[in-house]
Each structure stands twice: as C-alpha cells, then as structure tokens.
Amino acid sequence: MSDGKKHVVIIGGGITGLAAAFYMEKEIKEKNLPLELTLVEASPRVGGKIQTVKKDGYIIERGPDSFLERKKSAPQLVKDLGLEHLLVNNATGQSYVLVNRTLHPMPKGAVMGIPTKIAPFVSTGLFSLSGKARAAMDFILPASKTKDDQSLGEFFRRRVGDEVVENLIEPLLSGIYAGDIDKLSLMSTFPQFYQTEQKHRSLILGMKKTRPQGSGQQLTAKKQGQFQTLSTGLQTLVEEIEKQLKLTKVYKGTKVTKLSHSGSCYSLELDNGVTLDADSVIVTAPHKAAAGMLSELPAISHLKNMHSTSVANVALGFPEGSVQMEHEGTGFVISRNSDFAITACTWTNKKWPHAAPEGKTLLRAYVGKAGDESIVDLSDNDIINIVLEDLKKVMNINGEPEMTCVTRWHESMPQYHVGHKQRIKELREALASAYPGVYMTGASFEGVGIPDCIDQGKAAVSDALTYLFS
C-alpha cells in the first residue's frame, strides 16, 4: 500500500458498512493508524434500506422507521454524529391485533406476546376459553430438554399452545423478520426466551420476574415510547455519516465481482474494471452478493442456500376527516389466519406526529410474507387498491388518498432458519482459515435491526484492527 499504509476495503454501504467506515475513521484519527480505507457500494446511493422520502409535507420512511432506544449503539451513533438534537421518541398509544375482522387491544403486560400480567390475559377477547386454559399449562409444564436450536413455532406452541401463538405471538414475531415462525430459529432471533424457560421453567413466570419495570405495555401511560427516530427522517443519519467520511474513498454504483488471494493480501475485482488490493476486507453486502464474491469457499454454500423474503410497504396520506377510526391507537398487526393481504398497519401520524402535516392522516401498511410474496410484484395501483380494500374493512375511509408512496424490497429480509447460528459459525471458521483478515457481517448474520447492524459493523472494525496491528 502507499507510504507503507495498510488498506481496508469495506464492501457494502448499508448501515453496517457505513458504521464500520465511520468508526474505523475514528480509530485512525484517534490512534494515528497508518491505514487507508475504501468503501464499495453496488447501488447508486449508500444507506441500504434506510431511505426517507419527503412528499407534500409528509415524511415517509421507505425502510425502517426507528430503532429501540435501549439498544445503545444507535442513539450513540446519532450523538457521535452530532445529531442528538434531532432525536424524537414515538408517541405512545394502544396497539392492536386484528383477528378475522376484529381489532383486539394488545393485552397489557404482554412482552412479545408472552403475558406477564394475568388479569389482562384472562379478560382479552383474543383467545377462547380453551386457548387461555392451554396457555395456562405453561405454569406446570417442565422446561424443554436442552437443544442446540428449534423453531420459534415449536418452542412457543409447546409452552402456550397454538391459539396464543397464531393470534398474538406469530403476528408480532414474524412481522420483524417477515418469516415463518415454524422455520425461524429461536436461538438466532430470541434466545432469551429459551434461556428464561431453562432458568425459570415457566416462560410466563420467568418473563414476569425478568421483565424490567416500566417496560412494554406500561409505557402506554407515558407520552414517550421506547423507539427513536430523527425528526428529519432516518436518511439524515446516512447523509451525515457520508458527509463526515473524510478519509474514506467511496465507490458508488460499483460491484465487487470477485475477492481472491493476492500474495500476502487480497485482490478485489470491481465491475468498473478497477482492481483493489487490500490487507483486510469487511464484507457487509447482502448474503447472496457476498456468496458470489467467494464462490470457491465450500462453506459459502450456507449463504447461497439462505432464503430472503420480498416485502413492500405503502404510505397513504389523507385529509384528517377522510379517515375515521373506531379505535384510538398507533396501529395493528394481523393474524395470519385472517383474510387480509396486509400484515400490519401503522397509524403513522399518531405514532410519529412530526411525519404528517397538521390536519393530515398518514397510514403505512405492509404486505408480503413468507410463502405469500407475489403481491410485491403487482403494479403500484394494484397494491394500493388491495391495501385500501383491506383498510376499509377496519376503518371508515372516504375518498381517495391525496398522497401515495409504494416501496418494494425484493429478497430483502434474510431468513434465520433453524440451525442459522451454527451455519454462520461454520462459515466464519472456514473464512478465518482460508481468508484470514476477511470478515462477513451485517443483517444476514446476527440481527436485522439498525442497532444490531451498527454493533456488527463496530465488531468487524475491532476484528480487522486486531488482525492488522496486533
């Protein structure tokens, strides 16, 4: 490398790659490291799924709309960028579960669908008497035998029965991953539930004991919620990182086609004809793209065989009087058993008042789920019409929306199927042996939320610097 400096290349400019570049630059400046840094992004823009549209006074998030405040890496990144004055918490309100065509309030005290307060669970209309009785079996059932992994569905059905799973737990948990809970890995998504069961035997009693005071549904009594975003839209986060990357050479609209050994370092072939040499590489690209770069590594088959779900979301803006809701709240999720194409809906102007102009209603509906992704390929008009038809079953909507925005994310939701953790472990061990100094990380590996991705980017920086300078 020039002037005897080491060279690190980051592949992928989503939030994982951007966080890696930002914190790598911080290390270079603070420790005066002899290091050059390059970031290569396949699309014309950085930021990945973080994308904000401002239209007719509305602030529309095409991808994630927020992050959990208690996961400290995201608020910390915002502060490190000097954007803390833009942080806003969600307004709290009642959330609902739609079963058939009835909206049921989320039972108070439910943590990811697991009851920690008995009275609201007993009185809810979400479950039949027999469904409640089956869930109560959790109090006397033994803990499951030690297992390396199992599906979310297998675990929760054994603890609380099918009805609670299908009417409450499944709509909440599968919505995060757009996945099938009977395939999703417990240990790669919510291992804390397994650990709670193993320690306390009863999942309900264990959750009740370990639940932080003032969390979950208790927040509905407060004005501020547990999620945060930026008042100008989350894309501000991306733009500010890009603006502050002073030491990083950034290629946009450029793909890495191959990563191979080149003497004691690595050679990266780009589709623009440029070849980069690197001493260490951090790969944060989606797993299918990452697999294509290292096709000669046998363990890369784990990534090639990993499925991703396609989803879409639709933002709809109305004059306030055009939408009348029987229920006050911030939104609802939908039981898979219900005859609806949408999987959830956020009453965005209630949850994020800054996102809609005064006197306007902003709804955001979600479509596409594991096993039912064809709707994503329909035209904008067809998707909008299907969404409106579903929403009109739940609320009174008069007239057409004055603003619409359809966003498709093809093969965007990596599926952590049973055994995912072990497969990733095997891949990383093979990578460390055959390609020391090359690190794969990001949403396809250990968490899809913004804080999870930031954490993974920071961990990769630590690994790369240890490899290069220890």
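The backbone N, Cα and C atoms fix where each Cβ goes, glycine too.
Database features, via Swiss-Prot:
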type	residues	note
BINDING	12-17, 41-42, Lys49, 63-66, Val256, Trp409, 448-450	FAD binding site
MUTAGEN	Pro64 to Ala	Decreased affinity for protoporphyrinogen-IX
MUTAGEN	Lys71 to Ala	Strongly decreased catalytic activity
MUTAGEN	Ile176 to Ala	Strongly decreased catalytic activity
MUTAGEN	Tyr366 to Ala or His	Reduces protoporphyrinogen oxidation by 90%
MUTAGEN	Tyr366 to Glu	Reduces protoporphyrinogen oxidation by 99%
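With a 10 A radius on its CB, Ser66 (FAD binding site) counts 21 other CB atoms from all the protein chains.
When secondary structure is read from DSSP and collapsed to three states, Ser66 (FAD binding site) falls in the coil class.
Of all Cβ atoms in the protein chains displayed, 25 besides its own lie within 10 Å of the Cβ of Glu41 (FAD binding site).
The two recorded residues, Lys71 (mutagenesis position) and Val448 (FAD binding site), have Cα atoms 13 Å apart.
Fewest other C-beta atoms within 10 angstroms, among the recorded positions Ile15, Ile176, Val448, are seen around Ile176. In this structure, Tyr366 (mutagenesis position) is part of a beta strand by DSSP. There are 29 other Cβ atoms within 10 Å of the Cβ belonging to Gly12 (FAD binding site). Here nothing among the recorded positions Gly12, Ile15, Glu41, Gly63, Ser66, Tyr366 falls inside 10 Å of the CA of Ile176 (mutagenesis position). Using a 10 Å radius centred on the Cβ of Tyr366 (mutagenesis position) and all shown protein chains, the other Cβ atoms total 20.
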